[in-house]
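Q: Okay, so Swiss-Prot annotates it like this:
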- HIS116, GLY117, LEU118, VAL119, TYR124, HIS129, PRO130, SER131, TYR132, GLU170: S-adenosyl-L-methionine binding site (BINDING)
- ARG166: substrate binding site (BINDING)
- ASN111 to Arg: No effect; when associated with R-112 and E-165. Activity increased to the level of that of ICMTB; when associated with R-112; E-165; Q-187 and R-188 (MUTAGEN)
- TYR112 to Arg: No effect; when associated with R-111 and E-165. Activity increased to the level of that of ICMTB; when associated with R-111; E-165; Q-187 and R-188 (MUTAGEN)
- GLN165 to Glu: No effect. No effect; when associated with R-111 and R-112. Activity increased to the level of that of ICMTB; when associated with R-111; R-112; Q-187 and R-188 (MUTAGEN)
- GLU187 to Gln: Activity increased to the level of that of ICMTB; when associated with R-111; R-112; E-165 and R-188 (MUTAGEN)
- SER188 to Arg: Activity increased to the level of that of ICMTB; when associated with R-111; R-112; E-165 and Q-187 (MUTAGEN)
Amino acid sequence: MTEIFSDTSIRQLSQMLLSLIFFHISEYILAITIHGASNVTLSSLLITKHYALAMLLSLLEYLTEIILFPGLKQHWWVSNFGLIMIIVGEIIRKAAIITAGRSFTHLIKINYEEHHGLVTHGVYRLMRHPSYCGFLIWSVGTQVMLCNPVSAVAFAVVVWRFFAQRIPYEEYFLNQFFGVQYLEYAESVASGVPFVN
């Protein structure tokens with residue numbers, strides 16, 4: 001039981017808590033900064049029941065493994081690689097949000113609005129959905145940092161599947177809004193999510 005209070009677990013759990021706080025607060029602050037406080041709700045914190053359950057299950061895996069297999073959590077290079085993934089994912093996602101500005105929203109827009117524009121510069125030159133790419137890297141990184149093998153695989157599969165379904169839906173409307181301009185962009189730039197065209 002003392003493994004729960006070891007230096008390793010304190011470091012890993014502290015980094016996880018700080019990563020979660022930074023991610024969610026920064027998403028909310030960016031939404032308010034870009035769209036104005038009157039246009040932003042608490043949903044911009046991006047905390048849903050399913051997300052909270054996934055994080056709770058990952059914590060349960062962590063605690064179970066640190067008690068039963070404490071050596072599993074001692075792989076510092078794996079944990080540090082996960083921390084690097086978190087930082088890289090954050091940078092990509094935040095660069096996407098800042099670059100897109102008012103064209104970025106947490107919800108898929110199904111109606112064209114005057115301020116919408118097709119963003120193809122900055123990080124969008126490299127991929128069509130950098131915010132999804134960043135979140136995928138970030139979410140899997142949280143589990144790699146905790147040395148959670150089951151949750152790392154589960155997060156990768158679930159988040160990838162979510163975006164594999166979301167991207168075609170979102171791109172249907174982007175095609176409606178921007179027509180040939182979007183089709184040409186989509187043909188020349190990868191989605192940013194592996195195996196999703």
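Each Cβ is built from the backbone N, Cα and C atoms, and glycine gets one as well.
Substituted residues are absent from this model; it holds the original ones throughout.
Locate each feature and note its surroundings.
A: A sphere of 10 angstroms centred on the C-beta of LEU118 (S-adenosyl-L-methionine binding site) encloses 14 other C-beta atoms.
The Cβ of ARG166 (substrate binding site) has 15 neighbouring Cβ atoms from other residues within 10 Å, across all protein chains displayed.
Counted within 10 Å of its Cβ, the other Cβ atoms near ASN111 (mutagenesis position) come to 8, all protein chains included.
The Cβ neighbour count for TYR112 (mutagenesis position), using a 10 Å radius over every protein chain in view, is 12.
Around GLN165 (mutagenesis position), a 10 Å sphere centred on its CB holds 11 further CB atoms from the protein chains shown.
Long-range Cβ proximity for GLU187 (mutagenesis position), meaning a same-chain Cβ under 8 A and a gap of 6 or more residues, is found for none. Reduced to three states, the DSSP call for GLU187 (mutagenesis position) is helix.
Around the Cβ of SER188 (mutagenesis position), the number of neighbouring Cβ atoms within 10 Å comes to 10.
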Q: By the DSSP assignment reduced to helix, strand and coil, which category contains ASN111 (mutagenesis position)?
A: coil
Q: Report, as a single number, how many Cβ atoms besides its own are within 10 Å of the Cβ of HIS116 (S-adenosyl-L-methionine binding site).
A: 17
Q: In terms of DSSP three-state secondary structure, what is the assignment for LEU118 (S-adenosyl-L-methionine binding site)?
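A: DSSP assigns LEU118 (S-adenosyl-L-methionine binding site) to coil.
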